[in-house]
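To start, the structure under review is shown below, and the notes come after it.
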Amino acid sequence: MTNLPEHQSSPTEQSSAEVKKIPTMIEGFDDISHGGLPQGRTTLVSGTSGTGKTLFAVQFLYNGITIFNEPGIFVTFEESPQDIIKNALSFGWNLQSLIDQGKLFILDASPDPDGQEVAGDFDLSALIERIQYAIRKYKATRVSIDSVTAVFQQYDAASVVRREIFRLAFRLKQLGVTTIMTTERVDEYGPVARFGVEEFVSDNVVILRNVLEGERRRRTVEILKLRGTTHMKGEYPFTINNGINIFPLGAMRLTQRSSNVRVSSGVKTLDEMCGGGFFKDSIILATGATGTGKTLLVSKFLETGCQQGERALLFAYEESRAQLSRNASSWGIDFEELERRGLLRIICAYPESAGLEDHLQIIKSEIADFKPSRVAIDSLSALARGVSNNAFRQFVIGVTGFAKQEEITGFFTNTTDQFMGSNSITESHISTITDTILLLQYVEIRGEMSRAINVFKMRGSWHDKGIREYVITEKGAEIRDSFRNFEGIISGTPTRISVDEKTELARIAKGMQDLESE
C-alpha cells in the first residue's frame, strides 16, 4: 500500500468519516468553501478562457508548498513549463526556486510543437505512471492538472479520452492526493464543461467567470458543489493582483463591536443636529445634487480628525489632487500641509481605471497600510457608473463591512440626478447599509436659490428633524435656522404657510426670554 502523509487518511477511512478539507490559502476561498477543498479528492475548476483557471491551480500548489511545506506536482497539457514559471514570477512566485529545492515538479505533457500525428489508440497509461512516480518521489500531497480540455482537442475519440481521464482521476484518488483539474467551458452560464468532463470528475466543481456587466468585466467564483460537505452558495466577486483575491461578502458576520464614542463632523451645528456628533464606527452618507456641498462636509470631517492627531484617508473619484487641494484651500483647509505631516493620504483615480472589485481591493490595502481613523469616499455614485446595481451594492457592503471591522468612521458622498426635490435617497438602494444619512438639496425661496440640509436618518441616536439652511462661505460650511413657515421643501415644491401673528410673536418673545436667562 502507498505510504500516505500523516495528516491524510486513506480513501476507505475517509468514506466512513467526515470529509476533511485542506486549506487553499487563496484569499476568501476558504471562507466560501467552509475550510478549503476536500482532502484526497479531485476538484474540477471550470471557466472560459482568461478566467484564471491556471492561476488558481498554480496558487493552490504554491501556497501548499510555502505555507504548509506540502510538495506538489503540476501537470501541464497546454503551456510549456518555461511559460508557467515566467508567468508565476509576475505574481512574485519563484517556482524555479521551489523546483530546485525538490518541492515542486512540473510534468510537461504539452503538445508537440511540430504537430506530429498520433498513431494507434489513445492511452494515458504512460502518463499516469509518470505522475504516480513523481508523487511518490516528491512525496506530493497536492496535484494540479491544466487543462484536460487540451487533451480532448488533440484527439478525436472523445469517449476514449473521457475513459482515460477517468482512469487518471481514479488513480489520483487511490494515491490520496488532493487534485485540481482545470477545464474550459464555452459560455459563462452554459454547461459546466466541454466534452462532458464533469461526468467523471463530479465530486467537486468550482466555476470561474469573467462576465461583461454594463461597460466593465466582473470576475466571479461559484462553488457548484463539494460532495459530502457544506459550502456557501452563489457567485462571489474576485480580483487578480497578487494572486486570486475573493471577496466573501456572504461570509461577513455582524459581530463587530459598537461604540458609544462620538466624533465631530467638523461643523459645530451639524454635531448638535446629530446629538453630539457621529458615532465612531458609523458609516455616514451625504447625498444630494451636484454643488450642494457634499465635498465640503467631507473636507471638514477629515480636517477635524487630522487636527486631533488622527489619520484620515480620502478616495476621490471625480476630482484631481490639485483640484481638491485648491477647493479645500478656499475654505481655509490646507490638505497639502496635512499630507506633509503624514496625517492625511489622498488617493485619486478615475472610476473606469479598474473594476469595482479592484477598487475594493485597493481601498482595503490602503486602509491596512495607512491605518486611518477616518475614511472618506467622494463619491460612490461615480463608481456606480456602468455597473449593475447588484455589483455596486456588493461593493458598498464590502467597503462598509471592512470599515466597521476596523472600527473606522466612514463618510461617503452620493450625487443624485435630480436637481430639485428627491424621489429616493440613492438609485442603488444602498441607504439601508449606512448608519447616518445627510440629505442636501437646493430649494427656491422667494425667487432665490438656497441650499438645505437635513439629518434624514441616524441609527441609535436622537437627531434634529428640521430642514435647515446650509450656506457655503469663505470659512466653510455654515448651518442656519430651519426654513420656518415653509412646507414641501424635500419634495422640491416649497410652499409658504400662513402664520398666526399672535402665536409667532409669542414664540419670538419666548425665545428672547430664553436667551436673556442664559
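Positions of Cβ are set from backbone N, Cα and C atoms, glycine also.
No noted substitution is present; original residues retained.
Since this is a predicted model, take the numbers as computed values, not measurements.
Listed features, source Swiss-Prot:
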ACT_SITE  Glu78  active site, proton acceptor in CI (KaiC 1)
BINDING   Ser49, Gly50, Thr51, Gly52, Lys53, Thr54, Leu55, Ser90, Lys225, Leu226, Arg227, Thr229, His231  ATP 1 binding site
BINDING   Thr54  Mg(2+) 1 binding site
DOMAIN    1-247  domain 'KaiC 1'
MUTAGEN   Lys53 to His  KM for ATP is 13 uM, reduced hexamerization. KM for ATP is 3.4 mM, very little hexamerization; when associated with H-294
MUTAGEN   Phe122 to Ala  Very little KaiB binding, decreased binding of SasA
MUTAGEN   Lys294 to His  KM for ATP is 3.6 uM, reduced hexamerization. KM for ATP is 3.4 mM, very little hexamerization; when associated with H-53
MUTAGEN   Glu318 to Gln  Inactivates the CII domain ATPase, KaiC hydrolyzes 16 ATP/day
MUTAGEN   Ser431 to Asp  1.5-fold decrease in SasA autophosphorylation
MUTAGEN   Thr432 to Asp  1.4-fold decrease in SasA autophosphorylation
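Binding residues for ATP 1 (Ser49, Gly50, Thr51, Gly52, Lys53, Thr54, Leu55, Ser90, Lys225, Leu226, Arg227, Thr229, His231) extend across at most 35 Å, taking the greatest CA-CA distance. Here Thr432 (mutagenesis position) is positioned 36 angstrom away from Arg227 (ATP 1 binding site), judged by their C-alpha atoms.
In this structure the alpha carbons, written CA, of Ser49 (ATP 1 binding site) and Ser431 (mutagenesis position) are 37 Å apart. Shown are the recorded positions Lys53, Lys225, His231, Lys294; the one with the most C-beta atoms within 10 angstroms of its own C-beta is Lys53. Cα of Thr51 (ATP 1 binding site) to Cα of the residue listed as 'active site, proton acceptor in CI (KaiC 1)': a distance of 16 Å. If you compare Cα positions, His231 (ATP 1 binding site) sits closest to Thr54 out of the recorded positions Thr54, Glu78, Lys294, Ser431, Thr432. When secondary structure is read from DSSP and collapsed to three states, Glu318 (mutagenesis position) falls in the coil class. A Cα-Cα distance of 36 Å separates Thr54 (Mg(2+) 1 binding site) from Glu318 (mutagenesis position). In terms of C-alpha distance, the listed recorded positions Lys53, Glu78, Lys225, Lys294 place Lys294 closest to Ser431 (mutagenesis position).
Closest to Glu318 (mutagenesis position) by Cα-Cα distance, out of the recorded positions Leu55, Glu78, Lys225, is Leu55. Once Cβ contacts within 10 Å are tallied over all protein chains shown, the binding-site residues Ser49, Thr54 are led by Thr54. Compared over the recorded positions Thr51, Ser431, Thr432, the count of CB atoms lying within 10 A of a residue's CB peaks at Thr51.
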